[in-house]
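Feature annotations, reproduced from Swiss-Prot:
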- ASP107 to Ala: Loss of dopamine, serotonin and MPP(+) uptake (MUTAGEN)
- GLU128 to Ala: No significant change in dopamine, serotonin and MPP(+) uptake (MUTAGEN)
- ASP163 to Ala: Loss of dopamine, serotonin and MPP(+) uptake (MUTAGEN)
- GLU206 to Gln: Loss of dopamine, serotonin, adenosine and MPP(+) uptake; gain of uridine transport activity (MUTAGEN)
- GLU206 to Arg: Loss of dopamine, serotonin and MPP(+) uptake; no uridine uptake activity (MUTAGEN)
- GLU206 to Ala: Loss of dopamine, serotonin and MPP(+) uptake; gain of uridine transport activity (MUTAGEN)
- GLU206 to Asp: No change in dopamine, serotonin and MPP(+) uptake; no uridine uptake activity (MUTAGEN)
- THR220 to Ser: Reduced dopamine, serotonin and MPP(+) uptake (MUTAGEN)
- THR220 to Ile: Loss of dopamine, serotonin and MPP(+) uptake (MUTAGEN)
- THR220 to Ala: Reduced dopamine, serotonin and MPP(+) uptake (MUTAGEN)
- GLU227 to Ala: Functional with slight increased dopamine, serotonin and MPP(+) uptake (MUTAGEN)
- GLU375 to Ala: Functional with increased dopamine, serotonin and MPP(+) uptake (MUTAGEN)
- GLU375 to Gln: No change in adenosine uptake (MUTAGEN)
Amino acid sequence: MGSVGSQRLEEPSVAGTPDPGVVMSFTFDSHQLEEAAEAAQGQGLRARGVPAFTDTTLDEPVPDDRYHAIYFAMLLAGVGFLLPYNSFITDVDYLHHKYPGTSIVFDMSLTYILVALAAVLLNNVLVERLTLHTRITAGYLLALGPLLFISICDVWLQLFSRDQAYAINLAAVGTVAFGCTVQQSSFYGYTGMLPKRYTQGVMTGESTAGVMISLSRILTKLLLPDERASTLIFFLVSVALELLCFLLHLLVRRSRFVLFYTTRPRDSHRGRPGLGRGYGYRVHHDVVAGDVHFEHPAPALAPNESPKDSPAHEVTGSGGAYMRFDVPRPRVQRSWPTFRALLLHRYVVARVIWADMLSIAVTYFITLCLFPGLESEIRHCILGEWLPILIMAVFNLSDFVGKILAALPVDWRGTHLLACSCLRVVFIPLFILCVYPSGMPALRHPAWPCIFSLLMGISNGYFGSVPMILAAGKVSPKQRELAGNTMTVSYMSGLTLGSAVAYCTYSLTRDAHGSCLHASTANGSILAGL
């Protein structure tokens, strides 16, 4: 009869029958009996004696995302795991005032990326060990703690010396990096199990975080002349937004819509979606003998025990009554997968999505070569510290637009995406011309860096989102969480290399701060600057 529990539908046997058109003996494996029966209904096979089984759990309608609430929640999830880091680097005016003559923004960027790379590698290993929501919750807590600590102890109470505060801020950025990256990597695996538009929603949320933080910094700086007070309010607003994202996640994870999609890949390991409590069975019907055998791949039987003595085996007599039952799934203790199995799972996924992995890595490598490091050091004698704030705001806003454009239904091939991502390398020499030669750059007008930042932001948002969105659809449902985590590893690899290269550009801006004699008088008011 073939091995029990196999996943193929065996051909019916017609040998030795009086009529070749009558099936006398047939065997079905696992839940494929229902699939065959459903197909048979449309062809009128029921009249020829083919048994039909139906399961009401399979007819459950797909829940609706009413009022796009789940999409909005996923957008805020994207806000939640980039908002803390953006909060640290967007108050660039406060950092330059408190730590003059230092590479604080470069140090924060490199610290964040190095810790984030380690975190995403660890999360990729633990994806089969720790539950999804455990990782996300831990990420939120690790992001909220440092934000609140720096707001109260450093910005408000100023409990530390300059050197201590410098080190503590870097440590806070490292803690935020670990928490937010575990959270980010988990969310991409999370949304990979949902329809594609929700991955795009998370990536749009990343850009929304930048836009919200840039607007928050501009408003607090305009409304509160005192730099310390404006920075404190700025950080407290960030804490409130992060807390809102966390609370919304706790609500959405229990919604019918999310549970419908996130439990399907889990159930597919057991057979068909929706049959989560069963463990599969085999049906064998011999018309000549009048027997119907139901077998289940139960644990190995004792040597002296017959298969028909197993509780997973049932026979009906010649009366023709069919029985269906599921044997409860045995409780199996979850154990660590072997190192070879981990590598094999990732290799299988990477073979399918390699072009998307390279595309997203190249996109973020080029971006991190320039943002936030080099962009934060661009100066103008009239606009002063307002210019880097405006440039970063333009980038965040255009990145937001690019990620919205990523929702357009364009059929990209992976190699074409990779080629377009590589073309963005042209932004590196263009931005260098905005700061070099030091004190008298070739493109000294403030409009140039704003235009380049606009174009770089749109292309970063688009080509940083499309590969992530498409990758999850190229693998099977049970591989989507792993594909999301693997794409995040590529994403973080690009960020890490880009941050390392960005340090090479710091020497180009080292003397730019003293090139403007009147820059300090222009920083007090945006009206005076314009």
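Note that Cβ sites are derived from N, Cα and C of the backbone, with glycine treated the same way.
Everything Swiss-Prot records as a feature, shown here on the structure.
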| residue | record | contacts (Cβ under 8 Å, 6+ apart) |
| --- | --- | --- |
| ASP107 | mutagenesis position | LEU170 |
| ASP163 | mutagenesis position | none |
| GLU206 | mutagenesis position | GLY78, VAL79, PHE81, LEU82, LYS403 |
| THR220 | mutagenesis position | SER230, THR231, ILE233, PHE234, VAL237 |
| GLU227 | mutagenesis position | ASP93, TYR94, HIS97, LYS221 |
| GLU375 | mutagenesis position | PRO388, ILE391, MET392, PHE395, PHE431, PRO449, SER453 |
Helix, strand or coil at THR220 (mutagenesis position) [DSSP, three-state]: helix
DSSP three-state assignment (helix, strand or coil) for GLU206 (mutagenesis position): helix
